[in-house]
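Under mutagenesis, Swiss-Prot gives Thr37 to Asp or Glu with this note: Acidic residues do not mimic phosphorylation state. Does not induce folding of the intrinsically disordered protein; when associated with D-46 or E-46. In Swiss-Prot, a published mutagenesis experiment is listed as Gly39 to Val, annotated Abolishes folding of the intrinsically disordered protein without affecting greatly affinity for EIF4E even when the protein is fully phosphorylated; when associated with V-48. In Swiss-Prot, a published mutagenesis experiment is listed as Thr46 to Asp or Glu, annotated Acidic residues do not mimic phosphorylation state. Does not induce folding of the intrinsically disordered protein; when associated with D-37 or E-37. While the structure shown retains the original residue, Swiss-Prot records the mutagenesis experiment Gly48 to Val with this note: Abolishes folding of the intrinsically disordered protein without affecting greatly affinity for EIF4E even when the protein is fully phosphorylated; when associated with V-39.
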Amino acid sequence: MSSSAGSGHQPSQSRAIPTRTVAISDAAQLPHDYCTTPGGTLFSTTPGGTRIIYDRKFLLDRRNSPMAQTPPCHLPNIPGVTSPGTLIEDSKVEVNNLNNLNNHDRKHAVGDDAQFEMDI
């Protein structure tokens with residue numbers, strides 16, 4: 001049997017991927033899950049597999065929206081991060097704890113205890 005490159009197979013024609021631009025007027029229309037490409041482009045996919053790519057101008061416009069300036073709901077209480085004013089008090093307590101630990105470490109001679117145990 002011999003085969004040749006021209007045995008009835010035609011090379012497929014290349015086609016452009018169909019795209020369309022949809023203007024979104026409300027941030028609530030954005031999906032909840034995003035993905036990124038190695039180049040940093042943000043995109044999302046629909047349940048049907050359609051990829052939605054967000055351009056830079058659109059995302060920069062949304063950065064200054066009132067919704068972007070509002071913290072998310074149901075945020076945990078993290079002192080100094082989500083609740084202001086407690087960072088100074090907590091940092092003083094933390095510094096005192098570090099000083100106590102350093103004083104405790106100085107009481108032991110260097111090399112008394114093994115850093116970790118290893119079974120051979």
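Cβ coordinates come from backbone N, Cα and C, glycine included.
No noted substitution is present; original residues retained.
There are 5 other Cβ atoms within 10 Å of the Cβ belonging to Gly48 (mutagenesis position). Rounded to a whole number, the C-alpha distance linking Thr37 (mutagenesis position) with Thr46 (mutagenesis position) is 17 angstrom. According to DSSP, Gly48 (mutagenesis position) is assigned to coil rather than to any helix or strand. Summarising the environment of Thr46 (mutagenesis position), the number of other Cβ atoms within 10 Å of its Cβ, over all protein chains shown, is 9. For Thr37 (mutagenesis position), the count of additional Cβ atoms within 10 Å of its Cβ stands at 9 [all protein chains shown]. Classification of Thr37 (mutagenesis position) by DSSP places it in coil, neither helical nor stranded.
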